[in-house]
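I have placed the structure first, in the form of structure tokens, so that the comments after it can refer back to it.
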Amino acid sequence: MAPSLSPGPAALRRAPQLLLLLLAAECALAALLPAREATQFLRPRQRRAFQVFEEAKQGHLERECVEELCSREEAREVFENDPETDYFYPRYLDCINKYGSPYTKNSGFATCVQNLPDQCTPNPCDRKGTQACQDLMGNFFCLCKAGWGGRLCDKDVNECSQENGGCLQICHNKPGSFHCSCHSGFELSSDGRTCQDIDECADSEACGEARCKNLPGSYSCLCDEGFAYSSQEKACRDVDECLQGRCEQVCVNSPGSYTCHCDGRGGLKLSQDMDTCEDILPCVPFSVAKSVKSLYLGRMFSGTPVIRLRFKRLQPTRLVAEFDFRTFDPEGILLFAGGHQDSTWIVLALRAGRLELQLRYNGVGRVTSSGPVINHGMWQTISVEELARNLVIKVNRDAVMKIAVAGDLFQPERGLYHLNLTVGGIPFHEKDLVQPINPRLDGCMRSWNWLNGEDTTIQETVKVNTRMQCFSVTERGSFYPGSGFAFYSLDYMRTPLDVGTESTWEVEVVAHIRPAADTGVLFALWAPDLRAVPLSVALVDYHSTKKLKKQLVVLAVEHTALALMEIKVCDGQEHVVTVSLRDGEATLEVDGTRGQSEVSAAQLQERLAVLERHLRSPVLTFAGGLPDVPVTSAPVTAFYRGCMTLEVNRRLLDLDEAAYKHSDITAHSCPPVEPAAA
């Protein structure tokens, strides 16, 4: 057991410590720090305050417990507090057990005892997170680096949990620290916390062929309407809208766009949305009422008669025929009376607007013409009377022809006298006439009387068949009802007089129109071998490329519009459409105003070259419509409805001379527009 120390020397040893403690306390009170700094540095400052005592303590420890063997009470006198004593003394005994008593003079014992008061040896703090370890009275304090916490500085501080660590966008926590980053499309600013947009469009290759638009944090590659961006190819590729089923009927895709087509021949056109179809309806009312007491002579385009009568009499009988007649047609057959073509007969016809009589008696034929011009559209009464040796033709009761004849029209056969009478045609081919004539006659007959007898059979037939009836009121012109067409075989190539020079071509069209509907083909060329439409002029109620509803006249080669011109198609007035095409030139005019070209100069030359190639092969000229062609063959395939006269290459087209004409088209008469309601 260690010898006890006397009180006197111990008290003397504690006096300097007390004096230093009072001085240190005075200094600590004089220095005032902010709360945060005081918290961080309170423990280190306490450590420094005890530094003098620690040095003194180390000297006492050397004398009391290293050079000599000390008791717990003596150790308490060295440390002057229980915590450090409680920490020191058990370990002091461990040093004795390990190295022997102080009296063995083992250097390891001295080192072991001298290190026991420093609780930072060995360092209990986490090496990674600790800035310094501070020894305290029986304890220690770990001063943590920024970003670390906990008693041993081994706990990471999550700076991102408070106000996102001060980062504008993304905060990344990591052991002992953190860093800011930005979303895609942004880059970190020099302050390390805020973000600024990256202009991806500064790179010319960002979108390749497409237009680049910078966006906050991103960018977009833009294409024109009708195109979609391909990120793999970095290019704009056409969108096939037809695969999306946008059109009600026929869809045609084109680069950046598409067009819908409707069955024009079926009476349909594009509706307002340019995708669906609607009926083509009249926009101008025409006076198409018909008279049940009239007989239309032009119904049969073939020239065959509209009425055939056969009279049989027991006694010799003479022909008497009277009727009212109206026409604008200058040529055609009114009636035939007689036997077969090699026997006796007469034909009453019109030529150049005047009555003409062809007759054949006993194999001898004659032709005579006389009287006023009667194709003025007014009603007049015409009569044919067979006398003993004469034929008398009267107009409005005035005799215009009196012709001596040798024989009778009624011919005896098997005990009866026979007479064939046909109206609007002859019972044989017109080439067998005395003088050939176009038999087709757009004329109207009423109040007919044959052989002074009442003809109820014909009247009843006409009454129930509107196609045999005439319009109640007509004007000069040709009427297209919207249900058919006519066509001609015309040649548009011209060979110059100079031998050896190349042939040239020309297409000039003048159309006088008074439309009843806003859609329909006025004029067109058709190549039968290719089933193509080399040229067309038509009314249309929309602009195909602008997808805008507008009343227009369109001039096109095949499906490509060369020129467009606005027209007030539904005003009930007559308009003049003029078209001129030749090598290097294509013009369209409406009422003297030139239309707008829809193609470049190079495209025009290419289209005209296509037209010329077609003109060097057989083509047919169509009026009022097209044959059964694909709806994509031309901008318009619908039939025209309204009045129209056509002049082609300075020649007036006579529908009676067409190679074909729909029976509902009237060649030389047209109903007027109905007067506006009062």
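Keep in mind that glycine also has a Cβ here, set from the backbone N, Cα and C atoms.
Residues as originally present; substitutions not included.
Given the structure is predicted, the values throughout are model-derived calculations rather than measurements.
Annotation source Swiss-Prot lists domain 'Gla' at 53-94.
Annotated domain 'EGF-like 1' per Swiss-Prot: 116-154, in sequence order.
A Cβ distance under 8 Å defines the sequence-distant neighbours of the domain 'EGF-like 2' (156-196), meaning residues of its chain 6+ beyond its ends; these are 128-129, 145-149, 215-219. Annotation source Swiss-Prot lists domain 'EGF-like 2' at 156-196.
Look at Swiss-Prot and you will find 298-470 tagged as domain 'Laminin G-like 1'.
Close to R310 (mutagenesis position) in the fold, though at least 6 residues off in sequence, lie H418, L419, N420, L421, each with a CB less than 8 Å from its CB. Annotation of the mutagenesis experiment R310 to E in Swiss-Prot: Strongly reduced affinity for AXL. Abolishes phosphorylation of AXL.
The secondary structure of K312 (mutagenesis position), as reduced to three states from DSSP, is extended strand. Long-range Cβ neighbours of K312 (mutagenesis position) (same chain, at least 6 residues apart, Cβ-Cβ under 8 Å): L416, Y417, H418. One mutagenesis experiment catalogued in Swiss-Prot, K312 to E, is accompanied by this note: Strongly reduced affinity for AXL. Abolishes phosphorylation of AXL.
One entry in Swiss-Prot concerns the mutagenesis experiment F487 to A. Its note says: Decreases activation of AXL. DSSP gives F487 (mutagenesis position) a strand state.
Quoted from Swiss-Prot, the note on mutagenesis experiment L620 to A is: Reduces affinity for AXL 15-fold and decreases activation of AXL. With a cut-off of 8 Å between CB atoms and residues at least 6 apart in sequence, the same chain places F487, Y488, S489, L525, W526, P528, A659 near L620 (mutagenesis position), listed in sequence order.
In Swiss-Prot, a published mutagenesis experiment is listed as Y660 to A, annotated Reduces affinity for AXL 3-fold. In the three-state DSSP scheme, Y660 (mutagenesis position) is classed as strand.
By neighbour count, meaning other C-beta atoms within 10 Å, the densest spot among the mutagenesis positions F487, Y660 is F487. In the predicted model, the domain 'Gla' (53-94) has a mean pLDDT of 79.
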